[in-house]
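What follows is a short report on a single structure.
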Amino acid sequence: MSLVIRNLQRVIPIRRAPLRSKIEIVRRILGVQKFDLGIICVDNKNIQHINRIYRDRNVPTDVLSFPFHEHLKAGEFPQPDFPDDYNLGDIFLGVEYIFHQCKENEDYNDVLTVTATHGLCHLLGFTHGTEAEWQQMFQKEKAVLDELGRRTGTRLQPLTRGLFGGS
């Protein structure tokens, strides 16, 4: 099914073709390529607004995920009853926030891929509110990014590394 990437900001340049290519591979690795997915790139002002409305946090952030199929357990696949239900949901990337959070020698486009992968894991029910949930999500992200690396030659680390003292 389709992957739609929308760039609704003009602060940070987005290279959509490489991002699309890597996210398509991530979708295949996760086994969810038959589901629609929306990725929306926004600036700090808009990600902060969305974060305030939906999470009651009045600060910009890197990623917000809005699953079409709520209440999935970690790693569970949606079981659509109708063709229109083949939708994972939407991921909002705070690209301005992500750009400014990049460390020296980090490739911004790689960090976008990692952040989108993190958002995809959230759409599949993964969370990181507790150490056990974090460990499960970290392992999933790591496995996906390692496989992406085998297929593309990139070496990427999960977004959640270090959240609970992990490496």
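Every residue, even glycine, has its Cβ placed from backbone N, Cα and C.
Although substitutions are noted, the structure shown does not include any of them.
Features as listed in Swiss-Prot:
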type: MUTAGEN; residues: Arg55 to Glu; note: No endonuclease activity
type: MUTAGEN; residues: Asp90 to Arg; note: No endonuclease activity
type: MUTAGEN; residues: His118 to Ala; note: No endonuclease activity
type: BINDING; residues: His118, His122, His128; note: Zn(2+) binding site
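Known features from Swiss-Prot, placed on the structure.
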residue	record	DSSP (3 states)
Arg55	mutagenesis position	helix
Asp90	mutagenesis position	strand
His118	mutagenesis position	helix
His128	Zn(2+) binding site	coil
Report task. State which of the following recorded positions has the fewest other Cβ atoms within 10 Å around its Cβ: Arg55, His118, His122, His128. Result -> Arg55
Query raised in the report: What is the nearest of the recorded positions Arg55, His118, His122, His128 to Asp90 (mutagenesis position), using the Cα of each?
Result: His122
Report task. Round to a whole number and give the Cα-to-Cα distance in Å for the pair His122 (Zn(2+) binding site) and Arg55 (mutagenesis position). Result -> 15
